[in-house]
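Here's the structure, in structure tokens; my notes come after.
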Amino acid sequence: MAKSGLRQDPQSTAAATVLKRAVELDSESRYPQALVCYQEGIDLLLQVLKGTKDNTKRCNLREKISKYMDRAENIKKYLDQEKEDGKYHKQIKIEENATGFSYESLFREYLNETVTEVWIEDPYIRHTHQLYNFLRFCEMLIKRPCKVKTIHLLTSLDEGIEQVQQSRGLQEIEESLRSHGVLLEVQYSSSIHDREIRFNNGWMIKIGRGLDYFKKPQSRFSLGYCDFDLRPCHETTVDIFHKKHTKNI
């Protein structure tokens, strides 16, 4: 296992801090997070190398960069194999009142240009604020580099007069998506309980509260009303898996 042993001079302090964290995560077998830190630390070391004139220091830096790159590559191969075997699992715990968990912040890592189809299973896309949550999720998909063409939604049907509002809201979202070249297919189930989101690049995300994990804003003019990275969250758990194939709803 790689060790951070980087000399603490002003130029390399940032790199040393990130790489120290990478080694800690590595030792705890938190490989996805460790890989991110290794990659960031390597980029910082490369910047230090560009500004270093002393040949001895340059040689030492190249050696350290090579060592960290080897470790990062080994972790990447391990994670890729986990994905191939369908064993990959990452868990994120969102604490009560935590911020920084907008849909873009949570999902962007898993949305690349290969994503063309999305499946959402969530029994609670019914009330007005839940319809807005689904709309924000769709907006996020449209803005990402992926080329989503079809969105499948499986949810439960509201009761009474609220059913009209739910159907009308989803119809308006469907029409709006169609104007952007995206097909929305909605199905209803009275027995749905699970909440999960799947992309056709193999990623599957299960959120304990589904899309409805944001708290109500304190007022219409409080921070977080518009920017959901600033919106406090309810406590929930996010489980992320990777499978070679996703199933249809």
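Cβ coordinates are placed from backbone N, Cα and C, and glycine is handled just like the others.
According to Swiss-Prot:
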- 8-86: domain 'MIT' (DOMAIN)
- ARG168 to Glu: Strongly reduces binding to membranes; when associated with E-221 and E-231 (MUTAGEN)
- ARG220 to Glu: Strongly reduces binding to membranes; when associated with E-168 and E-231 (MUTAGEN)
- PHE221 to Ala: Abolishes homodimerization; when associated with A-132 and A-225 (MUTAGEN)
- TYR225 to Ala: Abolishes homodimerization; when associated with A-132 and A-221 (MUTAGEN)
- ARG231 to Glu: Strongly reduces binding to membranes; when associated with E-221 and E-220 (MUTAGEN)
Mutagenesis positions (ARG168, ARG220, ARG231), the one with most neighbouring Cβ atoms at 10 Å: ARG231
Position of peak Cβ density within 10 Å, selected from the mutagenesis positions PHE221, TYR225: TYR225
For the domain 'MIT' (8-86), residues assigned helix / strand / coil by DSSP: 68 helix, 0 strand, 11 coil
Model confidence over the domain 'MIT' (8-86), averaged pLDDT: 88
DSSP three-state assignment for ARG220 (mutagenesis position): coil
Rounded distance in angstrom between the Cα atoms of ARG168 (mutagenesis position) and ARG220 (mutagenesis position): 25
Entries of ARG220, PHE221, TYR225 which, being mutagenesis positions, have CA atoms within 10 angstroms of ARG231 (mutagenesis position): TYR225
